[in-house]
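Comments concern the structure below.
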Amino acid sequence: MGATGAAEPLQSVLWVKQQRCAVSLEPARALLRWWRSPGPGAGAPGADACSVPVSEIIAVEETDVHGKHQGSGKWQKMEKPYAFTVHCVKRARRHRWKWAQVTFWCPEEQLCHLWLQTLREMLEKLTSRPKHLLVFINPFGGKGQGKRIYERKVAPLFTLASITTDIIVTEHANQAKETLYEINIDKYDGIVCVGGDGMFSEVLHGLIGRTQRSAGVDQNHPRAVLVPSSLRIGIIPAGSTDCVCYSTVGTSDAETSALHIVVGDSLAMDVSSVHHNSTLLRYSVSLLGYGFYGDIIKDSEKKRWLGLARYDFSGLKTFLSHHCYEGTVSFLPAQHTVGSPRDRKPCRAGCFVCRQSKQQLEEEQKKALYGLEAAEDVEEWQVVCGKFLAINATNMSCACRRSPRGLSPAAHLGDGSSDLILIRKCSRFNFLRFLIRHTNQQDQFDFTFVEVYRVKKFQFTSKHMEDEDSDLKEGGKKRFGHICSSHPSCCCTVSNSSWNCDGEVLHSPAIEVRVHCQLVRLFARGIEENPKPDSHS
């Protein structure tokens, strides 16, 4: 039995799964470790030593020894055994987390209580963990399993971690957004949405809008500096598309997401504002797509009766239609970023690129604050015009089950930029080659008809709408000249597409987009780099 001080390690010989083990708790490293120790004394930890960071312990409970089988074997040596159970995170394959339990048996009641008290005191110091959450459940999204998923996989973990909740099962579209505008959100430590990307978007818009209203910020002003919210958003995937969850956690698994919420993880994420004629249309965190992806989402809305199959049907129809759209894209390159769209360095937990880019962007903003001119008037805008099959802007990789690397594999979650991908008019065969590369390890940008830029602002004007939206075009002409390439004339009728904004249709072709660096925070930590499955045995 070991003694402990304020910051001294606690070490004892206990029993785990009928094996004699040395167990150590190191406050300085916030680490619980145990290893087999068959001989006298604790011994040194070997290769089979197990460990759990205190930050990944969910709860510690005194074990009901009468409910355990102790009538045979080595338990006979203990006249009155005592035990405590550590509930913790266990890493599984493919970035999944599992709820694991390890029970430690003690020969003395005093020793058992010492371990319980010490572990609980360390857990109390973890101030980033939520205590009270507001939960929105979409009972209709995906396969209609939202309520069942929450009750079976999430609620037990919240109860174990002593997290209290207020639950709202939504009955109509935009209910979550409207609720966040009306209620007192200061009493919560975070907002949890159970559903797909659509449900997350509702909560995102409600939280950002409520925060700006409280701060007196006009969201309709394209140059407005938006105020970040102090609340984090948790996503429990239960929808037809879970792109945001997959790109920030690495998997679409409800138990994994619930555990990230319980341990109080925090991940800052960029948000793009989309304006038209000084009116806010929407916010975007994943994909803004014009042309191919815009046509798919618009067509699929007419076929909701097909269920999830509508996306495949509309995708095939749009591919065969092979429409291209003429227009002008003007953008401000993201000079503050330390990466590039083709550097093959994906965003991972503790991302260096996001940290450095955030710091450099803050330095730029300070210089602009004390300078004579605004930074965007000093920096050089660029313009690309032509006929495009697709124009995509991604704030994240947009990875999902079908495309594990996403639309832009090296896009970063919190670097204050968006990857602008322009797909020029090409043959159906070449466009198919481009799409197929999203499902494998090949570089989807390695085509002559594909251009990709890392930007912090961009504007688009459709050729068909140039007369109506000439103010955007004329503003661009004063600052820069056009960069045009010679391409075969389009055989399609010149017309307008729609924008796919995180799965919602925007009917205005002319938009102005600005990236707001790390505007919101999620209960996530980013995708971990090659995590090894844990063995708490």
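Every residue, even glycine, has its Cβ placed from backbone N, Cα and C.
Where a substitution is noted, the model still shows the residue that was there originally.
Packing around Asp197 (active site, proton donor/acceptor) is summarised by its Cβ count: 27 other Cβ atoms lie within 10 angstroms of its Cβ, all protein chains included. The active site, proton donor/acceptor annotation in Swiss-Prot covers Asp197.
Annotation source Swiss-Prot lists ATP binding site at 138-140, 170-174, Glu202, 239-241, Arg304, Arg310, 502-504. The secondary structure of Gly239 (ATP binding site), as reduced to three states from DSSP, is coil rather than helix or strand.
The substrate binding site annotation in Swiss-Prot covers Gly195, Gly196, Asp197, Gly198. Counting Cβ atoms from all protein chains shown, Gly195 (substrate binding site) has 29 others lying within 10 Å of its own Cβ.
Here Swiss-Prot flags 128-278 as domain 'DAGKc'.
Per Swiss-Prot, mutagenesis Leu10 to Ala is noted as: 99% decrease in catalytic activity but no effect on substrate affinity. For Leu10 (mutagenesis position), the count of additional Cβ atoms within 10 Å of its Cβ stands at 20 [all protein chains shown].
Here Swiss-Prot notes a mutagenesis experiment, Leu10 to Ile, with the remark: 71% decrease in catalytic activity but no effect on substrate affinity.
In the three-state DSSP classification, Ser340 (mutagenesis position) falls within coil. In Swiss-Prot, the entry for mutagenesis Ser340 to Ala states: 15% decrease in catalytic activity and decreased stability. The structure shown retains the original residue.
The Cβ of Gly198 has fewer other Cβ atoms within 10 Å than any other of the binding-site residues Gly198, Gly503. Of all the recorded positions given, namely Leu10, Asn138, Thr170, Ala173, Gly239, Ser340, those whose Cα is no farther than the 10 Å limit from the Cα of Gly196 (substrate binding site) are Asn138, Gly239. Counting in whole angstrom, Asn138 (ATP binding site) lies 46 from Leu10 (mutagenesis position) by their C-alpha atoms.
Non-local neighbourhood of Ala173 (ATP binding site): Glu202, each in the same chain, at least six residues away, with C-beta under 8 Å from its C-beta. Among the recorded positions listed here, namely Thr170, Gly195, Gly239, Ser340, Gly503, Gly195 has its C-alpha nearest to that of Leu10 (mutagenesis position). Compared over the binding-site residues Gly196, Gly239, the count of CB atoms lying within 10 A of a residue's CB peaks at Gly239.
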